[in-house]
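Swiss-Prot annotations:
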| type | residues | note |
| --- | --- | --- |
| DOMAIN | 51-114 | domain 'bZIP' |
| MUTAGEN | K53 to A | Abolishes acetylation. Has no effect on binding to NFE2 but impairs the DNA binding and transcriptional activities of NFE2; when associated with A-60; A-71 and A-76 |
| MUTAGEN | K60 to A | Abolishes acetylation. Has no effect on binding to NFE2 but impairs the DNA binding and transcriptional activities of NFE2; when associated with A-53; A-71 and A-76 |
| MUTAGEN | K71 to A | Abolishes acetylation. Has no effect on binding to NFE2 but impairs the DNA binding and transcriptional activities of NFE2; when associated with A-53; A-60; and A-76 |
| MUTAGEN | K76 to A | Abolishes acetylation. Has no effect on binding to NFE2 but impairs the DNA binding and transcriptional activities of NFE2; when associated with A-53; A-60 and A-71 |
Amino acid sequence: MTTPNKGNKALKVKREPGENGTSLTDEELVTMSVRELNQHLRGLSKEEIVQLKQRRRTLKNRGYAASCRVKRVTQKEELEKQKAELQQEVEKLASENASMKLELDALRSKYEALQTFARTVARSPVAPARGPLAAGLGPLVPGKVAATSVITIVKSKTDARS
């Protein structure tokens, strides 16, 4: 029975004496079914059977460990990718939130200005209408004048920003 070179990480071909002088490579030992292995083990000594089964178990465990490492690395990469995407989304939402807060503050200021204006218009007496259109207008109602003036102010401030 020969043993593989321990210095090399790659699996070396290991030959085991088998039935009718046949030998098994590590790959064959790992890939064969239990039934095939048992057929191959017939006629070998108890010690050889134990060594061969131990070798098979060691090789299979090595394979499982390798696939586990690959799976762990893949999962880690996927989680890091998801983390980056979520961080980008958080930054985007924080930016939108800040923008909406600014917009809300601007709207509050406009609202307060409109309320102040409406109060001043409601307190001040309305001057009678003059000019050529005055006859067709009739008496001016303070609420309507104030609403028209307020709308004009809002539109002119909005247009000035654009």
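Here the Cβ of each residue, glycine as well, is placed from N, Cα and C on the backbone.
Its Cβ taken as reference, K76 (mutagenesis position) is surrounded by 10 other Cβ atoms within 10 Å in the chains shown. With DSSP states grouped into helix (H, G, I), strand (E, B) and coil, the domain 'bZIP' (51-114) comes out at 64 helix, 0 strand, 0 coil.
For the mutagenesis positions listed here (K53, K60, K71), the lowest count of other CB atoms within 10 A around the CB belongs to K71. The separation of K53 (mutagenesis position) from K71 (mutagenesis position), Cα to Cα, is 27 Å. Confidence over the domain 'bZIP' (51-114), given as mean pLDDT on the 0 to 100 scale, stands at 97.
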